[in-house]
Structures are given as C-alpha cells and as structure tokens.
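Each remark here refers to the structure printed beneath this line.
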Amino acid sequence: MALQNEKNSRYLLRDWKPENPAFWENKGKHIARRNLWISVSCLLLAFCVWMLFSAVTVNLNKIGFNFTTDQLFLLTALPSVSGALLRVPYSFMVPIFGGRRWTVFSTAILIIPCVWLGIAVQNPNTPFGIFIVIALLCGFAGANFASSMGNISFFFPKAKQGSALGINGGLGNLGVSVMQLVAPLVIFVPVFAFLGVNGVPQADGSVMSLANAAWIWVPLLAIATIAAWSGMNDIASSRASIADQLPVLQRLHLWLLSLLYLATFGSFIGFSAGFAMLAKTQFPDVNILRLAFFGPFIGAIARSVGGAISDKFGGVRVTLINFIFMAIFSALLFLTLPGTGSGNFIAFYAVFMGLFLTAGLGSGSTFQMIAVIFRQITIYRVKMKGGSDEQAHKEAVTETAAALGFISAIGAVGGFFIPQAFGMSLNMTGSPVGAMKVFLIFYIVCVLLTWLVYGRRKFSQK
C-alpha cells in the first residue's frame, strides 16, 4: 500500500522540515533519532542474516557434508549477488511505500532463509542446490541497506547526514561481526534442543548444532519487526514514483561515485564474506573463527567515524587519504602470505585488520561525499532551469536518496567478486596473490579518480 493510502495514519509525518533550525530542535531531532536507532537495530540484524554463510560454510564439512572449496566460496559469495541486484529495486521502495512500512516488510521476510537454513544443515543429504537457493534468499537481507540508508537520509538535515548515515551504516554493518562472534559460540550450546535439534559430535568431544547459527536470529527479527511497526514513521514529503527517481541514473557522478563506493564498501563486505575461508586455506592450523569477527567489527565502527570526520574535514579529503592507505595495506599483504615458506599469520591478520579499518572509514566518507555532491548538483541544476528553492530542495532530497540506494547496490557487488576472486586465484595458482594484485591496482585507480575528479578543482555540476 502506497503512502497516499496512509493519510490518516498517526505514523505519517505530513510536515517534515529538518532544515528549519527551530523545527529540528523542538521536534525533528527527537523523531529522527528514534527512527535512526530502530533502523540501526533492523539493519544490524539484516547484516547478520546476509553474512550467515560466511560462518556456516567453514563448518558444513564438519557435520557430514562434502563440498569442495570452490563450492564453499560460492556459497559465501551468492548472498552478495542477490543482495546487490535487489538493492536496485529496494533503493526506490521507501518513497513509494514509506520507510516504516518497508522496514517492517523487509525485516520480517528475513525469517524465511533463517528457518530454512536451520532445517537444511541438519540433513547431510541436503543437495547443494538447496543451499544455493537459501544463500540467494539471504541476499534479501543485504538489499535492506539500500532502503535503510535512503530512508534515514530523509530524516536529517544536510549538516548532520554524514554522521547519521555513518551511524546507520556503521552500526548496521556491525551485524557482520556480531554474527561472526555469536555463531561460533552458539553452535556449541543446546539452545534449540527442545525443538529436537541434535548436534553432530566433533573430534575434540564437543557437539556442533549448526542450525543454531541460523535460528538464533529468528526471535530477534520478530522483535525488530514489531519495533519498526510501532516506533518508526513515514514522511509524506518523501513520496515519489519510480519515474521521479530514475533520472538520477543519467548523472555521471552516480557512476564515478559508484566505483569509489565499490572499492570501500565492496572491500568491506567482500573481505567479511571471504576472510575466514581465505585464512583457513592459507593457515589451516589456525582456528580463524575465533578471530574472524574482529575485522568486520573494526570496519563497522570505522564507518561511523568516517562519516563523522568527513562532516568536519570533508569527504573528498578523507576518502583520498583513505584510498592511499588501502593501497599500502594491499601491497603489504603480499609479504605475509605463504610462498616458499609458511607465511606469517600474525602479520597477515594485522594487515587484514588494516584493510578492514580503511574499508570501513572509506565506506563512511564516500557516503558522505555522495550526499553532499548530489545535493549540490541537483540544487544547481534545478535553479539553472529557473526552479524555486523549495523545488530544488525537494528534488535534491529525492535524488540524493535514490543515489544512495543505487550506489549501495554497486558497492554490494564486491561481496561477490572478492570471495570469487580469491577462489579463482586459489584454484588456478594455489595462491590468492593474483586476486590481491587486482585489488591493489583498483585502489590505485580510485586514488587517481578521487584526486582528479573531486580533489584538484571544483567538479562539474552535471
């Protein structure tokens, strides 16, 4: 049901003016913060579901399955494929259905892949094709990011959007590390024994109940759905059809900024999905699941910081410096990998933590760039055509939200390509070096792109 059918709802905000200082201080900021924190909770759980397979795949063969390394890397990558594709339509949904309604729907449906995965892992005869379908369904969780970020952008004034988007995206991204921290612990606890879940004995005498890794999120998703229904709002002025939002695809800056976001958020989500499997192949004697959560945790916290410092120092400056460090860490990684020797796990882990840190910081700074740049170019374009300030502001809000959602879809593609690149490189050469060379070159290209287009001079308002 579209927003126009919600005219009499107490959840519909008919007069929303966050740029008005008096309105913001007296009323707006309290409503915006409530919507932000509920959004953070829903998005955090969505990221938990999106990255489920990054923790599940490393344990599948321990409970009776016999999948190849390529198959396991594929399962970790597939949620990012569907998540990236679904982010495109998801980015247009909030102005059509409303942020509250869409958050309720998009959170509730995540219960389906969680329940199904918990059932599937209990039968070692479950076909690989079933896991492919479940992995693709987990991608719906990744799509939530596009609608969530677009929705929150409507609630905050431009001066606070970097911080607000950083908090929403950063703490939402924290779901990756929460899942990778909780899953390895909960699978050894008989949480759902009352449902007849029988664990599989392990060589060390423990009993693994892998279904717990999926089912533990079901009650939390139900609670978050109820919270979104009862505590969030829809904004009447944010209403726009798909036709109103599609012109954003014609903007050159949409595609340039998509590349930058692919390098930052794409790296964060790709490394989150593939790091545990990569570390397991390079350092098989290390129990990586006890350490894997820390990288996504650093990246998620860094995203919030990246948005905040970009509001203060400028997103372009922060992004440029960040890409330089991403390139440096990528180059250092070559020195830590096993070659003729056994490699150095401590150095490998430390350098990867640096990559997670910079990927997180860059995710926050590039999103701040997107919000600022699209607001500027839209206002400039509307006024050049003789439009009023009110019209310019309205179109700027709509185009910025659409751009944030669409660019987030491009960024999510990294969650597929990075694990697949690692898997392909390992399959062809027995080493991930080939994949890392590609990443290093890409980061260098992004340094040049950021500097030449946005850093040296005032960019073209097109």
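Glycine residues also receive a Cβ, built from the backbone N, Cα and C atoms like all the rest.
Experimental mutagenesis is annotated in Swiss-Prot for Arg87 to Phe, His, Lys, Leu, Asn, Pro or Gln, with the remark: Loss of activity. Pro113 to Cys or Leu appears in Swiss-Prot as a published mutagenesis result, with the remark: Decrease in activity. According to Swiss-Prot, the experimentally introduced change Gly139 to Glu or Ile is described as follows: Loss of activity. What Swiss-Prot notes for the published mutagenesis of Phe145 to Glu or Trp is this: Loss of activity. Under mutagenesis, Swiss-Prot gives Gly172 to Ala with this note: No change in activity.
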Spatial neighbours of Gly172 (mutagenesis position), counting only the mutagenesis positions Arg87, Pro113, Gly139, Phe145 and Cα distances within 10 Å:
Phe145
Neighbourhood of Gly139 (mutagenesis position) by C-beta distance under 8 A, where only residues 6 or more apart in the same chain count:
Trp50, Leu78, Pro79, Ser80, Val81, Ser82, Gly83, Ala84, Leu85, Leu86
Under 8 Å by Cβ from Pro113 (mutagenesis position), counting only residues of that chain that are 6 or more apart:
Val49, Leu52, Ile134, Leu137, Cys138, Phe140, Ala141, Ala214
State the Cα to Cα distance, in Å, between Arg87 (mutagenesis position) and Phe145 (mutagenesis position), rounded to an integer.
7
Set of same-chain residues at least 6 away whose C-beta sits under 8 angstroms from Phe145 (mutagenesis position):
Leu43, Ala46, Phe47, Gly83, Arg87, Gly169, Gly172, Ser408, Ala412
